[in-house]
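Record note (Swiss-Prot), mutagenesis Cys8 to Ser: Abolishes arsenate reductase activity. The unchanged residue is displayed. Summarising the annotation, Swiss-Prot assigns active site, nucleophile to Cys8, Cys80 and lists similarity to another entry as the type of evidence. A mutagenesis experiment is reported in Swiss-Prot for this position, Cys13 to Ser, and the note states: Little or no effect on arsenate reductase activity. Abolishes protein phosphatase activity. Looking at Swiss-Prot, you'll find the mutagenesis Cys35 to Ala noted as follows: Little or no effect on arsenate reductase activity. What Swiss-Prot notes for the published mutagenesis of Cys80 to Ser is this: Abolishes arsenate reductase activity. For the published mutagenesis Cys82 to Ser, Swiss-Prot gives the following note: Abolishes arsenate reductase activity.
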Amino acid sequence: MKKVMFVCKRNSCRSQMAEGFAKTLGAGKIAVTSCGLESSRVHPTAIAMMEEVGIDISGQTSDPIENFNADDYDVVISLCGCGVNLPPEWVTQEIFEDWQLEDPDGQSLEVFRTVRGQVKERVENLIAKIS
C-alpha cells in the first residue's frame, strides 16, 4: 500500500480537503497524511465544504512538515506550488507532483467549491495511478 503525503503552505484548506477525499476514496488502497510548511488550523470553510459532499474532516489536524520523515512516504503531493520551498528529501520520493491549486482562503464559497472539485478530480486520478 502506497503512503501519500499532501503538503501545502499552512495545511488548512487544500491539503486538508485532499486528505479527506483520499482517505474516503482510497480507503484500503492507500495510506494518507497531510502537513504544511507551517501549521495553522483546519479551515472552518474547508470543513463545511467537505460536509457538503458527505466527508467529515473536522477531526483532522494541521501539522508542520517537521513532524514527519520524507522517507516514510512513497508519494508527495504539493497542492499550492510550494514544491520549490520543500526540503530536498521531500521532492525526491518515488512520485512528486506539484498541483499548484488556487488558495481558496478568504475567497467566496464558489471558489472553495471549485477548488474542492479540482482536488477531488486530482485525488481520483492519483488513486487510479498508484493503487
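Note: Cβ is positioned from N, Cα and C throughout, glycine not excepted.
None of the listed substitutions appears in this model.
All protein chains included, Cys8 (mutagenesis position) registers 25 other Cβ atoms within 10 Å of its own Cβ.
Taking the mutagenesis positions Cys13, Cys35, Cys82 in turn, the residue surrounded by the fewest other Cβ atoms inside 10 Å of its Cβ turns out to be Cys82.
Here Cys35 (mutagenesis position) is positioned 12 angstrom away from Cys80 (mutagenesis position), judged by their C-alpha atoms. Using a 10 Å Cα-Cα cut-off from Cys82 (mutagenesis position), the mutagenesis positions that qualify among Cys8, Cys13, Cys35 are Cys8.
The Cβ neighbour count for Cys80 (mutagenesis position), using a 10 Å radius over every protein chain in view, is 21. The DSSP secondary structure for Cys13 (mutagenesis position) is coil. According to its DSSP assignment, Cys35 (mutagenesis position) is in a strand.
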